[in-house]
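Data first, discussion second: the structure below is written as structure tokens.
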Amino acid sequence: MSSCRYNGGVMRPLSNLSSSRRNLHEMDSEAQPLQPPASVVGGGGGASSPSAAAAASSSAPEIVVSKPEHNNSNNLALYGTGGGGSTGGGGGGGGGGGGSGHGSSSGTKSSKKKNQNIGYKLGHRRALFEKRKRLSDYALIFGMFGIVVMVIETELSWGAYDKASLYSLALKCLISLSTIILLGLIIVYHAREIQLFMVDNGADDWRIAMTYERIFFICLEILVCAIHPIPGNYTFTWTARLAFSYAPSTTTADVDIILSIPMFLRLYLIARVMLLHSKLFTDASSRSIGALNKINFNTRFVMKTLMTICPGTVLLVFSISLWIIAAWTVRACERYHDQQDVTSNFLGAMWLISITFLSIGYGDMVPNTYCGKGVCLLTGIMGAGCTALVVAVVARKLELTKAEKHVHNFMMDTQLTKRVKNAAANVLRETWLIYKNTKLVKKIDHAKVRKHQRKFLQAIHQLRSVKMEQRKLNDQANTLVDLAKTQNIMYDMISDLNERSEDFEKRIVTLETKLETLIGSIHALPGLISQTIRQQQRDFIETQMENYDKHVTYNAERSRSSSRRRRSSSTAPPTSSESS
């Protein structure tokens, strides 16, 4: 749906129409410029009323290209052309014109509300998509900024200054400020999602989109992102049991350690940004194809696509990120109870995480606190999953492609064919040698005969084994891919046969039509022949009659001319020769 407004006799489209449609509207408007109708003055010299003039000026002509639901074609509806109706005479006519203009303007407003602009909806939806993408980017930036500042504050407060210093307070205030901005961005992000839901589903009330599931996830996301170290110095008593000596260890720890580690849960924003920036999600063609195939474009689908395209890169980035984050978390958990500086050292923590990730577990380093043990447990689970994924990726990389399989099968088939021929030739050769040494010699050498018989049996077993290998190779070659290819070939052949049969049926129908026409012509032929013969007979008789008339006329003229000559000869005077 798009609308054009009247501006000086030229319609200028307000929405992004195609160039051809825009040019068509402009040519139509230039050929027939729209002008507001003027009120016609009555016979008595009365002018239009001021209300009619105001209505005529306020209700300027407006063309709305609408697309109603019951019709797919674009219709041009002209509104506001009756604003200044012509007066029948005097002020009464002017008043009538003003009333018609007011009704037309109200009809225009109601029609605008009824026929809402689809182009405007699509543009609004696209703008909401872009705003949601930018909000997600900003949320990730502020979330990562808070994590980085938290790590800096934790490291500096452990080695450079204490929690009661002004620097720690300033950094915590900065973390709190970034967290407040992050929460605001998340709330606005979900507001944009609700607006998108309303645009997509045509809902009028935003409370329709607020399901219990959506409310739960919004509250959970706000709770996860709201956790951060609070400005101030707050401590608690932490009791743990040492690993090897099993002696209890009690120390005073900061509350910040409990509030700092959950901040790494903000990294889920990376998956959201990857989804919103993915070409599969932003491309209209891919989304249309996915909608036709009933595919939901979510983070899981994007991760599967990345694992298919670049599995090594994804696993490498994930493993290194998990390694560094888990090592720092173990260091932060263990530094209050690690008296020998083993696991509280960053390099030592990385070694502990690496042997736990790879499921080796030498036992030279173990965590002392339940926090460190929980991190090591999660690391072991992630390591088992990553190891399985690495094995699957390596196996897929080592697997032959379809073309390589075809080449390998062809080469193996050629070699097995040669081996079958060689084994068959060996069987024939040993058969001939056995016959030669038993039938064609005077004295039979039994040792030589047994040797050839032994070789004969070996050749037979070799021939059987080679044929068995050839059967196995043929069975391996007939994979599901080849069967699917054969099925596609058969489908193409059947489709071709159906097209040919349809063409043949059309030709038969055409031939039947021509035969019917020919039969009708043959049935009409005797009548045409008789009609032609009668016409020719009439023409012949008329010709004969004309010839007869001509002959009679000619004979009559001839007889008259001869009689004239005889009369002239009888009445003429005699000549001198006749008188003598």
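Placement of Cβ uses the backbone N, Cα and C atoms for every residue, glycine included.
Database features, via Swiss-Prot:
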type: MUTAGEN; residues: Asn345 to Gly; note: Reduced inhibition by apamin but binding to apamin is unaffected
type: MUTAGEN; residues: Asn368 to His; note: Reduced inhibition by apamin but binding to apamin is unaffected
type: MUTAGEN; residues: Arg396 to Lys; note: Does not affect inward rectifier potassium channel activity. Does not affect apparent calcium affinity
type: MUTAGEN; residues: Arg396 to Asn; note: Highly decreases inward rectifier potassium channel activity; when associated with N-397. Slightly decreases apparent calcium affinity
type: MUTAGEN; residues: Lys397 to Asn; note: Highly decreases inward rectifier potassium channel activity; when associated with N-396
type: MUTAGEN; residues: Glu399 to Arg; note: Increases inward rectifier potassium channel activity. Does not affect inward rectifier potassium channel activity; when associated with E-396. Decreases inward rectifier potassium channel activity; when associated with E-396 and E-397. Highly increases apparent calcium affinity; when associated with E-396 and E-397
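Each of the mutagenesis positions Asn345, Asn368 was scored by how many other Cβ atoms lie within 10 Å of its Cβ, and the smallest score goes to Asn345. Glu399 (mutagenesis position) counts 9 other C-beta atoms within 10 Å of its own C-beta, drawing on all protein chains shown. The local packing around Arg396 (mutagenesis position), expressed as other Cβ atoms within 10 Å of its Cβ over all shown chains, amounts to 10.
The Cβ of Lys397 (mutagenesis position) has 9 neighbouring Cβ atoms from other residues within 10 Å, across all protein chains displayed. Across the structure, Arg396 (mutagenesis position) and Asn345 (mutagenesis position) place their CA atoms 39 angstrom apart. Each residue contributes its Cα atom, and for Asn345 (mutagenesis position) and Glu399 (mutagenesis position) these two points are 43 Å apart.
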